[in-house]
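Here the structure is laid out as C-alpha coordinates; the discussion comes afterwards.
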Amino acid sequence: MSHAIDELQAIIADLKTELETEPKSSGGVASNSRLARDRIDRMSAEVVDSNPYSRLMALQRMNIVKDYERIRYKAVAIVGVGGVGSVTADMLTRCGIGKLILFDYDKVELANMNRLFFTPDQAGLSKVAAAAATLSFINPDVEIETHNYNITTVENFDRFLDTISQGGRIAGQPVDLVLSCVDNFEARMAINAACNERNLNWFESGVSENAVSGHIQFIRPGDTACFACAPPLVVAENIDEKTLKREGVCAASLPTTMGITAGFLVQNALKYLLNFGEVSDYLGYNALSDFFPKMTLKPNPQCDDRNCLVRQKEFQARPKPVLIEEKAVSEEPLHATNEWGIELVAEDAPESNTTPAETPVMGEGLRLAYEAPEKSSETSEETVSAATADETSLEDLMAQMKSM
(Lines of atoms letter the chains of each structure in order from A and count residues from 1; the text may use other names and numbers.)
(Lines give C-alpha, C1' and ligand atoms only; values in the text may rest on other atoms or scores of the structure.)
Protein backbone atom coordinates (compact mmCIF):
# COMPACT_ATOMS: atom_id res chain seq x y z
CA MET A 1 0.00 0.00 0.00
CA SER A 2 2.77 2.40 0.97
CA HIS A 3 4.63 1.50 -2.24
CA ALA A 4 1.61 2.52 -4.36
CA ILE A 5 1.36 5.84 -2.53
CA ASP A 6 5.04 6.52 -3.20
CA GLU A 7 4.52 5.85 -6.90
CA LEU A 8 1.56 8.25 -7.06
CA GLN A 9 3.54 10.96 -5.30
CA ALA A 10 6.39 10.48 -7.77
CA ILE A 11 3.97 10.84 -10.69
CA ILE A 12 2.54 14.03 -9.19
CA ALA A 13 6.03 15.46 -8.74
CA ASP A 14 6.88 14.70 -12.37
CA LEU A 15 3.69 16.42 -13.56
CA LYS A 16 4.49 19.52 -11.50
CA THR A 17 7.98 19.67 -12.99
CA GLU A 18 6.56 19.30 -16.49
CA LEU A 19 4.10 22.14 -15.94
CA GLU A 20 6.80 24.43 -14.57
CA THR A 21 9.12 23.78 -17.51
CA GLU A 22 6.39 24.08 -20.18
CA PRO A 23 7.17 26.91 -22.62
CA LYS A 24 5.31 30.13 -21.99
CA SER A 25 3.44 32.15 -24.56
CA SER A 26 4.00 35.88 -25.12
CA GLY A 27 1.06 36.58 -22.81
CA GLY A 28 2.79 34.94 -19.84
CA VAL A 29 0.56 31.86 -19.64
CA ALA A 30 1.21 28.29 -20.72
CA SER A 31 0.99 28.00 -24.47
CA ASN A 32 -2.24 26.57 -25.81
CA SER A 33 -1.90 22.99 -27.02
CA ARG A 34 -4.61 23.56 -29.63
CA LEU A 35 -3.36 23.98 -33.16
CA ALA A 36 -4.40 27.10 -35.04
CA ARG A 37 -5.46 26.78 -38.66
CA ASP A 38 -3.17 27.84 -41.49
CA ARG A 39 -3.41 31.32 -42.95
CA ILE A 40 -5.60 31.81 -46.02
CA ASP A 41 -4.31 34.08 -48.79
CA ARG A 42 -7.64 34.78 -50.51
CA MET A 43 -11.24 34.55 -49.41
CA SER A 44 -13.19 31.88 -51.23
CA ALA A 45 -16.91 31.52 -51.81
CA GLU A 46 -16.61 27.74 -52.05
CA VAL A 47 -19.26 26.12 -49.85
CA VAL A 48 -17.32 23.54 -47.87
CA ASP A 49 -17.07 22.88 -44.15
CA SER A 50 -13.38 23.78 -44.12
CA ASN A 51 -13.88 27.30 -45.54
CA PRO A 52 -14.24 29.86 -42.71
CA TYR A 53 -15.37 32.58 -45.14
CA SER A 54 -18.05 30.74 -47.14
CA ARG A 55 -20.97 32.19 -45.18
CA LEU A 56 -19.50 35.69 -45.33
CA MET A 57 -18.88 35.50 -49.07
CA ALA A 58 -22.51 34.41 -49.49
CA LEU A 59 -23.41 38.07 -48.95
CA GLN A 60 -22.16 38.68 -52.49
CA ARG A 61 -24.33 35.94 -53.95
CA MET A 62 -27.34 37.45 -52.21
CA ASN A 63 -26.52 40.93 -53.57
CA ILE A 64 -25.99 42.47 -50.14
CA VAL A 65 -22.31 43.32 -50.66
CA LYS A 66 -20.62 43.76 -54.03
CA ASP A 67 -17.10 42.73 -53.00
CA TYR A 68 -16.82 41.34 -49.48
CA GLU A 69 -13.10 40.60 -49.83
CA ARG A 70 -12.43 44.34 -49.62
CA ILE A 71 -12.66 43.94 -45.84
CA ARG A 72 -9.16 42.41 -45.89
CA TYR A 73 -7.79 45.80 -46.97
CA LYS A 74 -9.41 47.71 -44.10
CA ALA A 75 -7.81 48.76 -40.80
CA VAL A 76 -9.84 49.56 -37.69
CA ALA A 77 -8.62 51.00 -34.38
CA ILE A 78 -10.50 49.96 -31.23
CA VAL A 79 -9.93 52.08 -28.13
CA GLY A 80 -10.97 50.20 -25.00
CA VAL A 81 -10.98 46.40 -24.90
CA GLY A 82 -13.55 45.91 -22.16
CA GLY A 83 -17.11 44.62 -22.23
CA VAL A 84 -18.02 46.30 -25.54
CA GLY A 85 -14.56 46.60 -27.09
CA SER A 86 -13.54 42.96 -26.65
CA VAL A 87 -16.76 41.70 -28.25
CA THR A 88 -16.35 44.25 -31.05
CA ALA A 89 -12.83 42.99 -31.72
CA ASP A 90 -14.07 39.40 -31.66
CA MET A 91 -16.80 40.09 -34.24
CA LEU A 92 -14.51 42.01 -36.59
CA THR A 93 -11.90 39.26 -36.36
CA ARG A 94 -14.45 36.62 -37.31
CA CYS A 95 -15.59 38.85 -40.19
CA GLY A 96 -12.03 38.81 -41.56
CA ILE A 97 -11.00 42.44 -41.05
CA GLY A 98 -7.54 43.15 -42.45
CA LYS A 99 -5.98 44.85 -39.43
CA LEU A 100 -7.01 45.56 -35.85
CA ILE A 101 -5.23 48.07 -33.61
CA LEU A 102 -6.13 47.65 -29.93
CA PHE A 103 -5.65 50.33 -27.25
CA ASP A 104 -6.06 49.66 -23.52
CA TYR A 105 -3.92 49.87 -20.38
CA ASP A 106 -6.07 47.81 -17.99
CA LYS A 107 -5.69 44.19 -16.89
CA VAL A 108 -8.12 41.29 -17.01
CA GLU A 109 -9.73 40.62 -13.62
CA LEU A 110 -12.09 37.98 -12.32
CA ALA A 111 -14.64 40.76 -11.92
CA ASN A 112 -14.68 40.96 -15.73
CA MET A 113 -15.95 37.40 -16.12
CA ASN A 114 -19.59 38.50 -16.20
CA ARG A 115 -18.77 40.03 -19.56
CA LEU A 116 -18.15 38.18 -22.77
CA PHE A 117 -14.89 37.07 -24.41
CA PHE A 118 -12.32 36.86 -21.57
CA THR A 119 -11.70 33.63 -19.60
CA PRO A 120 -10.61 33.10 -15.95
CA ASP A 121 -7.16 31.79 -16.92
CA GLN A 122 -6.42 35.21 -18.48
CA ALA A 123 -6.82 37.07 -15.17
CA GLY A 124 -3.78 39.24 -14.48
CA LEU A 125 -2.84 39.67 -18.13
CA SER A 126 -3.12 42.98 -19.92
CA LYS A 127 -6.37 43.16 -21.85
CA VAL A 128 -4.66 43.86 -25.16
CA ALA A 129 -2.28 40.88 -24.75
CA ALA A 130 -5.06 38.50 -23.74
CA ALA A 131 -7.27 39.73 -26.57
CA ALA A 132 -4.49 39.46 -29.15
CA ALA A 133 -3.73 35.85 -28.17
CA THR A 134 -7.38 34.80 -28.45
CA LEU A 135 -8.09 36.73 -31.63
CA SER A 136 -5.01 35.38 -33.40
CA PHE A 137 -6.15 31.86 -32.62
CA ILE A 138 -9.68 32.58 -33.91
CA ASN A 139 -8.45 34.06 -37.20
CA PRO A 140 -4.71 34.05 -37.97
CA ASP A 141 -5.38 36.03 -41.17
CA VAL A 142 -6.01 39.23 -39.18
CA GLU A 143 -3.06 41.49 -38.42
CA ILE A 144 -3.32 42.54 -34.77
CA GLU A 145 -1.38 45.42 -33.24
CA THR A 146 -1.56 46.23 -29.52
CA HIS A 147 -0.82 49.37 -27.51
CA ASN A 148 -0.81 49.13 -23.73
CA TYR A 149 -0.97 52.75 -22.57
CA ASN A 150 -3.36 55.49 -21.49
CA ILE A 151 -4.19 57.75 -24.45
CA THR A 152 -5.33 60.67 -22.25
CA THR A 153 -1.81 61.68 -21.12
CA VAL A 154 0.01 64.35 -23.15
CA GLU A 155 2.86 62.05 -24.15
CA ASN A 156 0.67 59.09 -25.08
CA PHE A 157 -1.84 61.25 -26.95
CA ASP A 158 0.80 62.09 -29.56
CA ARG A 159 1.60 58.38 -29.92
CA PHE A 160 -2.10 57.63 -30.34
CA LEU A 161 -2.43 60.40 -32.92
CA ASP A 162 0.48 59.07 -34.96
CA THR A 163 -0.82 55.49 -34.81
CA ILE A 164 -4.30 56.24 -36.17
CA SER A 165 -2.81 58.62 -38.76
CA GLN A 166 -0.21 56.21 -40.15
CA GLY A 167 -1.28 52.75 -38.99
CA GLY A 168 -3.54 51.87 -41.90
CA ARG A 169 -3.43 48.68 -43.93
CA ILE A 170 -0.95 50.44 -46.19
CA ALA A 171 2.00 51.84 -44.23
CA GLY A 172 1.78 55.60 -43.77
CA GLN A 173 -1.97 55.72 -44.46
CA PRO A 174 -4.59 56.45 -41.76
CA VAL A 175 -6.89 53.79 -40.40
CA ASP A 176 -10.25 53.44 -42.11
CA LEU A 177 -12.30 53.78 -38.92
CA VAL A 178 -11.86 54.44 -35.19
CA LEU A 179 -14.19 52.74 -32.70
CA SER A 180 -14.49 54.21 -29.21
CA CYS A 181 -15.40 51.58 -26.61
CA VAL A 182 -14.13 53.42 -23.53
CA ASP A 183 -16.04 54.03 -20.31
CA ASN A 184 -14.91 57.53 -19.27
CA PHE A 185 -15.27 61.10 -20.46
CA GLU A 186 -11.55 61.96 -20.69
CA ALA A 187 -10.81 59.12 -23.12
CA ARG A 188 -13.80 60.04 -25.31
CA MET A 189 -12.61 63.65 -25.46
CA ALA A 190 -9.10 62.50 -26.40
CA ILE A 191 -10.46 60.37 -29.25
CA ASN A 192 -12.70 63.23 -30.34
CA ALA A 193 -9.79 65.70 -30.41
CA ALA A 194 -7.58 63.30 -32.38
CA CYS A 195 -10.24 62.50 -34.99
CA ASN A 196 -11.16 66.17 -35.41
CA GLU A 197 -7.50 67.06 -35.90
CA ARG A 198 -6.90 64.30 -38.46
CA ASN A 199 -10.40 64.49 -39.98
CA LEU A 200 -11.15 60.82 -39.33
CA ASN A 201 -14.63 59.32 -39.09
CA TRP A 202 -15.29 57.42 -35.88
CA PHE A 203 -17.98 55.70 -33.82
CA GLU A 204 -18.63 56.52 -30.18
CA SER A 205 -20.36 53.87 -28.08
CA GLY A 206 -21.35 53.39 -24.48
CA VAL A 207 -23.48 51.52 -21.95
CA SER A 208 -25.23 53.17 -19.02
CA GLU A 209 -24.17 52.61 -15.41
CA ASN A 210 -27.38 50.71 -14.68
CA ALA A 211 -26.61 48.34 -17.59
CA VAL A 212 -30.04 48.61 -19.23
CA SER A 213 -29.32 51.05 -22.05
CA GLY A 214 -26.64 51.68 -24.63
CA HIS A 215 -25.97 53.67 -27.77
CA ILE A 216 -23.71 54.17 -30.77
CA GLN A 217 -23.00 57.48 -32.53
CA PHE A 218 -21.36 57.93 -35.93
CA ILE A 219 -19.30 61.12 -35.98
CA ARG A 220 -18.20 62.67 -39.26
CA PRO A 221 -16.11 65.79 -38.47
CA GLY A 222 -17.87 68.90 -39.75
CA ASP A 223 -20.99 67.05 -40.89
CA THR A 224 -22.40 65.72 -37.61
CA ALA A 225 -21.96 66.83 -34.01
CA CYS A 226 -18.67 65.82 -32.43
CA PHE A 227 -18.49 64.65 -28.82
CA ALA A 228 -17.58 68.18 -27.66
CA CYS A 229 -20.55 69.73 -29.51
CA ALA A 230 -23.08 68.15 -27.13
CA PRO A 231 -21.28 67.12 -23.92
CA PRO A 232 -23.11 64.81 -21.51
CA LEU A 233 -24.93 66.17 -18.47
CA VAL A 234 -22.06 65.30 -16.12
CA VAL A 235 -19.76 67.70 -17.90
CA ALA A 236 -22.35 70.32 -18.77
CA GLU A 237 -23.11 70.74 -15.06
CA ASN A 238 -19.39 70.69 -14.09
CA ILE A 239 -19.92 67.71 -11.82
CA ASP A 240 -17.05 65.38 -11.07
CA GLU A 241 -17.85 61.87 -12.29
CA LYS A 242 -16.48 60.34 -9.10
CA THR A 243 -19.05 62.19 -7.00
CA LEU A 244 -21.82 60.39 -8.87
CA LYS A 245 -20.65 57.00 -7.62
CA ARG A 246 -21.50 56.18 -4.05
CA GLU A 247 -18.74 54.71 -1.95
CA GLY A 248 -18.60 50.92 -2.20
CA VAL A 249 -21.04 50.77 -5.13
CA CYS A 250 -19.75 49.90 -8.60
CA ALA A 251 -21.44 50.30 -11.95
CA ALA A 252 -23.61 47.41 -13.07
CA SER A 253 -22.93 45.52 -16.28
CA LEU A 254 -24.84 42.94 -18.28
CA PRO A 255 -23.27 40.88 -21.06
CA THR A 256 -26.58 41.13 -22.93
CA THR A 257 -26.61 44.93 -23.14
CA MET A 258 -22.92 45.04 -24.00
CA GLY A 259 -23.34 42.35 -26.64
CA ILE A 260 -26.26 44.20 -28.24
CA THR A 261 -24.35 47.49 -28.25
CA ALA A 262 -21.29 45.79 -29.74
CA GLY A 263 -23.51 44.18 -32.38
CA PHE A 264 -24.96 47.55 -33.39
CA LEU A 265 -21.45 49.00 -33.50
CA VAL A 266 -19.96 46.28 -35.71
CA GLN A 267 -23.03 46.12 -37.96
CA ASN A 268 -22.82 49.82 -38.76
CA ALA A 269 -19.03 49.67 -39.06
CA LEU A 270 -19.38 46.93 -41.69
CA LYS A 271 -22.01 48.94 -43.58
CA TYR A 272 -19.65 51.91 -43.62
CA LEU A 273 -16.54 49.94 -44.60
CA LEU A 274 -18.21 47.83 -47.31
CA ASN A 275 -20.68 50.48 -48.49
CA PHE A 276 -24.02 48.73 -48.12
CA GLY A 277 -27.23 49.64 -46.33
CA GLU A 278 -27.79 52.78 -44.28
CA VAL A 279 -25.35 53.79 -41.53
CA SER A 280 -27.14 55.15 -38.46
CA ASP A 281 -25.90 58.51 -37.18
CA TYR A 282 -27.21 57.73 -33.71
CA LEU A 283 -28.87 54.53 -32.52
CA GLY A 284 -29.91 53.97 -28.92
CA TYR A 285 -31.22 50.98 -27.00
CA ASN A 286 -33.40 50.86 -23.90
CA ALA A 287 -33.64 47.32 -22.55
CA LEU A 288 -36.55 48.04 -20.19
CA SER A 289 -38.96 48.93 -22.99
CA ASP A 290 -37.07 47.57 -26.04
CA PHE A 291 -36.98 51.10 -27.44
CA PHE A 292 -34.52 51.95 -30.23
CA PRO A 293 -34.34 55.73 -30.81
CA LYS A 294 -32.64 57.06 -33.95
CA MET A 295 -31.59 60.62 -34.65
CA THR A 296 -29.01 62.86 -36.31
CA LEU A 297 -27.13 65.48 -34.28
CA LYS A 298 -25.99 68.59 -36.14
CA PRO A 299 -22.65 70.23 -35.22
CA ASN A 300 -22.57 73.11 -32.75
CA PRO A 301 -21.38 76.41 -34.36
CA GLN A 302 -20.01 77.40 -30.92
CA CYS A 303 -18.17 74.13 -30.26
CA ASP A 304 -15.21 74.39 -27.87
CA ASP A 305 -13.03 72.24 -30.15
CA ARG A 306 -11.34 74.58 -32.65
CA ASN A 307 -10.64 71.72 -35.05
CA CYS A 308 -14.36 70.94 -35.10
CA LEU A 309 -15.05 74.53 -36.19
CA VAL A 310 -12.47 74.18 -38.96
CA ARG A 311 -14.11 70.96 -40.17
CA GLN A 312 -17.51 72.64 -40.14
CA LYS A 313 -16.26 75.40 -42.44
CA GLU A 314 -14.67 72.84 -44.75
CA PHE A 315 -17.89 70.85 -44.92
CA GLN A 316 -19.98 73.94 -45.67
CA ALA A 317 -17.58 74.91 -48.46
CA ARG A 318 -18.00 71.58 -50.21
CA PRO A 319 -20.24 71.62 -53.29
CA LYS A 320 -23.63 70.28 -52.44
CA PRO A 321 -24.71 67.22 -54.43
CA VAL A 322 -27.33 68.00 -57.05
CA LEU A 323 -30.37 65.81 -56.69
CA ILE A 324 -32.12 65.18 -60.00
CA GLU A 325 -35.80 64.47 -59.48
CA GLU A 326 -37.18 61.92 -61.87
CA LYS A 327 -40.53 62.97 -63.28
CA ALA A 328 -43.09 60.27 -62.87
CA VAL A 329 -44.72 59.29 -66.16
CA SER A 330 -48.46 59.72 -65.61
CA GLU A 331 -50.70 57.48 -67.67
CA GLU A 332 -53.69 59.10 -69.35
CA PRO A 333 -57.01 58.20 -67.72
CA LEU A 334 -59.07 55.56 -69.43
CA HIS A 335 -62.07 57.88 -69.41
CA ALA A 336 -62.30 61.62 -69.70
CA THR A 337 -64.30 61.90 -66.48
CA ASN A 338 -62.64 59.32 -64.26
CA GLU A 339 -59.78 56.84 -64.39
CA TRP A 340 -61.97 53.78 -63.90
CA GLY A 341 -63.85 54.11 -67.18
CA ILE A 342 -67.26 54.28 -65.47
CA GLU A 343 -69.98 56.33 -67.20
CA LEU A 344 -73.11 57.39 -65.33
CA VAL A 345 -76.35 57.58 -67.30
CA ALA A 346 -79.50 59.27 -65.99
CA GLU A 347 -82.57 57.09 -65.62
CA ASP A 348 -84.71 59.48 -67.69
CA ALA A 349 -82.15 59.77 -70.46
CA PRO A 350 -83.46 58.67 -73.88
CA GLU A 351 -82.19 55.35 -75.06
CA SER A 352 -79.69 55.61 -77.83
CA ASN A 353 -80.46 53.85 -81.06
CA THR A 354 -77.84 51.17 -81.19
CA THR A 355 -77.24 49.24 -84.32
CA PRO A 356 -77.18 45.50 -83.95
CA ALA A 357 -73.77 44.02 -83.64
CA GLU A 358 -72.38 42.58 -86.77
CA THR A 359 -72.18 38.82 -86.97
CA PRO A 360 -68.57 37.86 -86.23
CA VAL A 361 -66.68 35.99 -88.88
CA MET A 362 -66.66 32.34 -87.87
CA GLY A 363 -64.12 29.76 -88.86
CA GLU A 364 -64.91 26.87 -91.15
CA GLY A 365 -67.23 24.36 -89.52
CA LEU A 366 -68.36 26.77 -86.73
CA ARG A 367 -71.76 28.37 -86.28
CA LEU A 368 -73.57 30.41 -83.63
CA ALA A 369 -75.80 28.41 -81.32
CA TYR A 370 -78.24 31.32 -80.96
CA GLU A 371 -78.94 34.43 -82.99
CA ALA A 372 -80.96 37.22 -81.41
CA PRO A 373 -83.85 38.40 -83.58
CA GLU A 374 -83.60 41.88 -84.95
CA LYS A 375 -86.21 44.38 -83.72
CA SER A 376 -87.70 46.52 -86.45
CA SER A 377 -89.22 49.95 -85.92
CA GLU A 378 -92.64 48.67 -87.09
CA THR A 379 -92.67 46.01 -84.37
CA SER A 380 -91.91 48.63 -81.73
CA GLU A 381 -94.77 50.89 -82.93
CA GLU A 382 -97.22 47.97 -82.92
CA THR A 383 -96.21 47.09 -79.37
CA VAL A 384 -96.82 50.64 -78.17
CA SER A 385 -100.20 50.81 -79.94
CA ALA A 386 -101.28 47.51 -78.45
CA ALA A 387 -100.33 48.65 -74.99
CA THR A 388 -102.33 51.86 -75.43
CA ALA A 389 -105.34 49.93 -76.67
CA ASP A 390 -105.21 47.56 -73.74
CA GLU A 391 -105.08 50.46 -71.31
CA THR A 392 -108.18 52.14 -72.88
CA SER A 393 -110.23 48.95 -72.88
CA LEU A 394 -109.43 48.38 -69.23
CA GLU A 395 -110.69 51.86 -68.27
CA ASP A 396 -113.95 51.33 -70.11
CA LEU A 397 -114.38 48.02 -68.36
CA MET A 398 -113.87 49.63 -64.94
CA ALA A 399 -116.44 52.32 -65.72
CA GLN A 400 -118.99 49.73 -66.71
CA MET A 401 -118.47 47.80 -63.51
CA LYS A 402 -119.01 50.90 -61.36
CA SER A 403 -122.28 51.75 -63.12
CA MET A 404 -123.76 48.33 -62.37
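The backbone N, Cα and C atoms fix where each Cβ goes, glycine too.
Per Swiss-Prot, active site, glycyl thioester intermediate is recorded for Cys250, and the stated evidence type is similarity to another entry. Residues annotated as ATP binding site in Swiss-Prot, with similarity to another entry given as evidence: Gly83, Asp104, Lys127, Asn150, Asn184. What Swiss-Prot lists as Zn(2+) binding site is Cys226, Cys229, Cys303, Cys308. Under natural variants, Swiss-Prot gives Thr17 to Ser with this note: In strain: ZBMEL157 and ZBMEL377. Where Swiss-Prot documents Thr163 to Ser as a natural variant, the accompanying text is: In strain: ZBMEL95. One entry in Swiss-Prot concerns the natural variant Arg169 to Gln. Its note says: In strain: ZBMEL229. While the structure shown retains the original residue, Swiss-Prot records the natural variant Pro333 to Ser with this note: In strain: ZBMEL384. Under its natural variant annotations, Swiss-Prot gives His335 to Arg the following note: In strain: ZBMEL186.
Sequence features, as recorded in Swiss-Prot, placed on the structure.
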{"residue": "Gly83", "record": "ATP binding site", "Cβ contacts under 8 Å, 6 or more apart": "Asn112, Arg115, Leu116, Val207, Ser253, Pro255, Met258"}
{"residue": "Asp104", "record": "ATP binding site", "Cβ contacts under 8 Å, 6 or more apart": "Val79, Gly80, Val81, Gly82, Gly85, Ser126, Lys127, Val128, Asn148"}
{"residue": "Asn150", "record": "ATP binding site", "Cβ contacts under 8 Å, 6 or more apart": "Tyr105, Asn156"}
{"residue": "Thr163", "record": "variant position", "Cβ contacts under 8 Å, 6 or more apart": "Ala77, Ile101, His147"}
{"residue": "Arg169", "record": "variant position", "Cβ contacts under 8 Å, 6 or more apart": "Tyr73, Lys74, Ala75, Gly98, Lys99, Asp176"}
{"residue": "Cys226", "record": "Zn(2+) binding site", "Cβ contacts under 8 Å, 6 or more apart": "Asn192, Cys195, Asn196, Ile219, Pro299, Cys303, Asp305, Cys308"}
{"residue": "Cys229", "record": "Zn(2+) binding site", "Cβ contacts under 8 Å, 6 or more apart": "Leu297, Pro299, Asn300, Cys303, Asp305, Cys308"}
I'd like the Cβ neighbour count for Cys303 (Zn(2+) binding site), meaning other Cβ atoms within 10 Å of its Cβ, all protein chains included. 20
Taking every pair from Gly83, Asp104, Lys127, Asn150, Asn184 (the record's ATP binders), the biggest C-alpha distance in Å rounds to 18
Out of Lys127, Asn184, which of the binding-site residues is least crowded by other Cβ atoms within 10 Å? Asn184
Around the Cβ of Cys308 (Zn(2+) binding site), other Cβ atoms within 10 Å, all chains included, total 25
Cβ within 8 Å of the mean position of the Cβ atoms of Cys226, Cys229, Cys303, Cys308: remaining residues of the chain near Zn(2+): Asn192, Asn196, Ala225, Phe227, Ala228, Pro299, Asn300, Asp304, Asp305, Leu309, Gln312
